[in-house]
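Down below is the structure, laid out as C-alpha cells.
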Amino acid sequence: MNSLEPAALAQAIDHTLLAADASREQIATLCAEAREHGFYSVCVNSSQVPFAARQLAGSAVKVCAVVGFPLGAGLSASKASEAALTIAAGAQEIDMVLNIGWLKDGLFDEVRDDIAAVLQACGKVPLKVILETCLLDEAQKVRACEICRELGVAFVKTSTGFSRSGATLEDVALMRRVVGPDIGVKASGGVRDVATARAMIEAGATRLGTSSGIAIVTGAGTGAGY
C-alpha cells in the first residue's frame, strides 16, 4: 500500500458488524458510515446481505459476508452452498473459516478440499480464508497459507474476532512471507486505532477487518468491539 493517509486507510477497511444480535438499524448505520468514510466494504453475516446490498446500492462500497462462521466446522458442502446463496443475495466478497480441527489434525487434503469447494462456489467473487491464528502453531499457520497460495484464493485472513485473540503483527508478517506478494493478507480482530492499523499494513496486511474504522480514519482514539 503506497499511502497510510486516511483515504488509503479507509480503502483498506472492511467495516464490520458480525454480532449475533445486530439489528437492521445497526446494519443501516454501518452502511451509512461506510459510504461517508469511503470504506472498501461492509462485512456482515449472510442473513444481512440483502438488506446491506440495498443500503449500499449505487455506492462504491462492497458487501462482504462470512461463511462457516465463526467455527469453520460445518460440512464443506454446507459452506459451499452458503457461499453460493450469499453471493446470489448480493455478496461481493466471501470470508470463510477453514476447518481448524482438520488443520490441527494434519488432514491437509481435507482442508484443501474444504477451501476448494467454497472457492469453486465463489466463481469470480474474491474468497478470503480465515485461519484463526490464535489456535494454531507456526507450522500450522504456514501450511494453511501454503494451501491457500496453491489454490489461488484472494486473501488469507488472521482471525474471526470471536476466539481467544485477534491479529498480531508477527502473524501478519508470517502470512505475508508465505503467501508472497500476489495474495492479500487481512488482519482482523483487535485492530482498533490508527497506530495498530498502520503497523498491520507495514507488517504486510492489505485489508483490515474492524468495527473501529471511524476511529482509525479520524484518529479519534481507540475504538471498541471487533
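Glycine is treated like the rest: Cβ placed from N, Cα and C.
When secondary structure is read from DSSP and collapsed to three states, Thr16 (mutagenesis position) falls in the strand class. Quoted from Swiss-Prot, the note on the mutagenesis of Thr16 to Leu is: Decreases synthesis of CTeHP.
Long-range C-beta contacts of Val66 (mutagenesis position), restricted to its own chain and to partners at least six residues apart, with a cutoff below 8 Å, comprise Leu18, Cys43, Val44, Asn45, Ser46, Ile94, Asp95, Met96, Val97, Thr160. Look at Val66 (mutagenesis position): DSSP puts it in a strand. One mutagenesis experiment catalogued in Swiss-Prot, Val66 to Lys, is accompanied by this note: Exhibits 12% higher activity for synthesis of CTeHP.
Residue density at Phe69 (mutagenesis position): 20 other Cβ atoms are found within 10 A of its Cβ, drawing on all protein chains shown. Looking at Swiss-Prot, you'll find the mutagenesis Phe69 to Arg noted as follows: Decreases synthesis of CTeHP.
Over all protein chains present, the Cβ of Asp95 (active site, proton donor/acceptor) has 29 other Cβ atoms lying within 10 Å. Summarising the annotation, Swiss-Prot assigns active site, proton donor/acceptor to Asp95 (among others).
The active site, schiff-base intermediate with acetaldehyde annotation in Swiss-Prot covers Lys157 and is backed by sequence analysis. Residue environment of Lys157 (active site, schiff-base intermediate with acetaldehyde) contains 30 other Cβ atoms, counted within 10 Å of its Cβ in all protein chains.
Annotation comment: Swiss-Prot describes Lys186 (among others) as active site, proton donor/acceptor. DSSP assigns Lys186 (active site, proton donor/acceptor) to a strand in the three-state reduction. There are 28 other CB atoms within 10 A of the CB of Lys186 (active site, proton donor/acceptor), with all protein chains counted.
All protein chains included, Ser188 (mutagenesis position) registers 27 other Cβ atoms within 10 Å of its own Cβ. Quoted from Swiss-Prot, the note on mutagenesis experiment Ser188 to Val is: Decreases synthesis of CTeHP.
The local packing around Gly189 (mutagenesis position), expressed as other Cβ atoms within 10 Å of its Cβ over all shown chains, amounts to 25. Gly189 to Arg appears in Swiss-Prot as a published mutagenesis result, with the remark: Exhibits higher activity toward DR5P. Decreases synthesis of CTeHP.
Of all Cβ atoms in the protein chains displayed, 27 besides its own lie within 10 Å of the Cβ of Thr16 (mutagenesis position). For the pair Thr16 (mutagenesis position) and Ser188 (mutagenesis position), the C-alpha distance works out to 10 angstrom.
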